[in-house]
Amino acid sequence: MSDIFEEAASFRSYQSKLGRDGRASAATATLTTKIRIFVPATNSPELRWELTLFALDVIRSPSAAESMKVGAAFTLISMYSERPGALIRSLLNDPDIEAVIIDVGSMVNGIPVMERRGDKAQEEMEGLMRILKTARDSSKGKTPFVDSRAYGLRITDMSTLVSAVITIEAQIWILIAKAVTAPDTAEESETRRWAKYVQQKRVNPFFALTQQWLTEMRNLLSQSLSVRKFMVEILIEVKKGGSAKGRAVEIISDIGNYVEETGMAGFFATIRFGLETRYPALALNEFQSDLNTIKSLMLLYREIGPRAPYMVLLEESIQTKFAPGGYPLLWSFAMGVATTIDRSMGALNINRGYLEPMYFRLGQKSARHHAGGIDQNMANRLGLSSDQVAELAAAVQETSAGRQESNVQAREAKFAAGGVLIGGSDQDIDEGEEPIEQSGRQSVTFKREMSISSLANSVPSSSVSTSGGTRLTNSLLNLRSRLAAKAAKEAASSNATDDPAISNRTQGESEKKNNQDLKPAQNDLDFVRADV
C-alpha cells in the first residue's frame, strides 16, 4: 500500500507540471500591434525633460490611441537609463507588439522632430500636435502636476532632471503593485508608499502628479500586458546588479519588494500559517491531499524561476493552480491560525465560497491551545534547559491570554461566510448588541443542541480553572449567575397570575429578557467548548 501513496504524491507533482515541457509544434504566433517609442538621442537635460512632458501629455490625452499611450509609457519608464533605446531593445521580448524605436534629437513646440523629411513626417507631427491639444483642452488648462509650475519649468542641469525623473518614475512604479489585483481600491496603499518616500527624501514632492493622471496611468497598466512585462523584466534585471546601483535603480528595486508575489497571498499564507507553524492538526487524514498539492506547487514555483513571483502580473495561465481553491481545507485551517496570531491578517478578505468553517475554527482553536509550544530542535540549538522551556511556555500562555482578551474580534476576523458567523466566539457580547451583518446578509449564530444549563453545571470549577485559566472561570460563573437569575424571574412570573394584564405584560417582558440573555449564554457556551 505504501507504493500507491508514493505514486499519488508523485502524480500530484506530475499533474501540476503537465504540458509545460517541450516546444510548441503548431503555429501559435499571434497578431502584433505596432507601437512607436520615442527615446532621447542625447543626454541633454532640456531634451529629456521636454520628451518627458510630451509622454505625460500623450497618456492623459483622450484622442491618443492605446498603442500611442503604450509607447509613451515605455518612454517614461526607460527615461532613467543612460541609453533608453538600448534598454528597451535588450529587455523587450513581447510577441504581442512590434516596437519601433524612434531616436529624438530635438523638440519643437513640445513635440518630437522627425528625422526624415517629407509629407508623411509632416502629417505625423501634425497628428502629435492634435494629441497634445486635446490633452490640454480636456483637462481645462490643468497640468499633469499638482504644482503647475513644474509643467512650465525649463530644466538645464542634470541633477534637477534626475530628481524629476526619479520622482515621476517612482509614482508610476507604485501603481503597478495594485494595478492588476485591486485597481479600484489602490489609492490608499499608494498614498502611504508615496508618503514614505517623501519622508525619506527619496523623491521631490514638487514633481508630484495629479490623481487624475495617476488614474489614467493605472488604467493603462491594468489594460496593457506589454507594459507590465517590460516593468517585470526591469525588476528582474535590477536584482541582478551588484552593490553599486544608482538612485533610480535602488528605488525601483525597493518598490519591487511590494510587487513581488502580488495576487498570491493565499498561497504564501497557507505555507506560513498552515505548514511552518507545525501544529498537530496537520496529521489529520483530511489534510493529506491538500498537503500533497501544496508540496507539488512549491516544487513547481521553484521550477518556474525568477518570473514566478510575478506570474499574476504577467497573466500566466499557471497562476490558477496556485489559487486556494485547489487546497481549500488546508487554506481554511491556515486562515484560522493567521487571523488568531497575526493582527495584520485581520484585514485580509477571506470570505470565499471555498472557505470551510469547521477547519477555520479548527485553526483558531489550534492557535489558542498551542500558544507557547516549543520547537524542540530550536530549543536544543539554543541550549535551553527544561526549566527554561517551561518558563517560556508559561510566559507565552500568559501574554496570549491577555492579547485575546484585548481585541478578540479584530484578531480572529469575525466575519460572515455563507450567512454563518465564524470566529469571535470567545468574547462576551453585550446584551444590547445587534447581530452583525456583512455584504447584505444577516449573520446567523450557530444553534446549540446541548442544554446550556446542563453544560454549565457539568463542568467542575477546578477543571475549568486549570484548563482555561481565570478568564474561563469568570465566564462560567457569569453564565451560572445569569441562569440562576433567569430561573428566579420565571418563578416570580409564575406567582403573578392573579391579574391577567400584569401577567401578560410580565410574560412579554420575561420572553424579551430571556432572548437577550440567550445571546451571551450562547457566546459563553462557545468559550466553554473551545477550552474544555
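These residue numbers are counts, starting from 1, taken along the chain as shown.
Glycine too: its Cβ is placed from the backbone N, Cα and C atoms.
Just so you know, the substitutions we noted aren't modelled in this structure.
According to DSSP, Thr30 (variant position) is assigned to coil rather than to any helix or strand. In Swiss-Prot, a natural variant is listed as Thr30 to Ile, annotated with the note In strain: Isolate Malaysian flying-fox.
A natural variant is reported in Swiss-Prot for this position, Ser139 to Arg, and the note states: In strain: Isolate NiV/MY/99/VRI-0626. Around the Cβ of Ser139 (variant position), 17 further Cβ atoms fall within 10 Å across all displayed protein chains.
Of all Cβ atoms in the protein chains displayed, 23 besides its own lie within 10 Å of the Cβ of Lys178 (RNA binding site). If you look up Swiss-Prot, you'll see Lys178, Arg193, Tyr258, Arg352 marked as RNA binding site.
Quoted from Swiss-Prot, the note on natural variant Met345 to Ile is: In strain: Isolate NiV/MY/99/VRI-0626. DSSP assigns Met345 (variant position) to a helix in the three-state reduction.
Swiss-Prot lists Ile429 to Val among its natural variants, and the accompanying note reads: In strain: Isolate NiV/KHM/CSUR381.
For the natural variant Gly432 to Glu, the note given in Swiss-Prot is In strain: Isolate NiV/KHM/CSUR381.
In Swiss-Prot, the entry for natural variant Asn457 to Asp states: In strain: Isolate NiV/KHM/CSUR381. The structure shown retains the original residue.
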Discussion item. Just to confirm: which same-chain residues, 6+ apart in sequence, have a Cβ under 8 Å from the Cβ of Thr30 (variant position)?
Written reply: Pro95, Asp96
Worksheet item: When the Cα-Cα distance from Ser139 (variant position) is computed for each of the recorded positions Arg193, Tyr258, Met345, Arg352, which gives the smallest value?
Response: Arg193
Discussion item. Can you give me the Cα-Cα distance between Arg352 (RNA binding site) and Met345 (variant position) in Å, rounded to a whole number?
Written reply: 15
Worksheet item: RNA site residues Lys178, Arg193, Tyr258, Arg352: biggest Cα-Cα distance, Å?
Response: 28
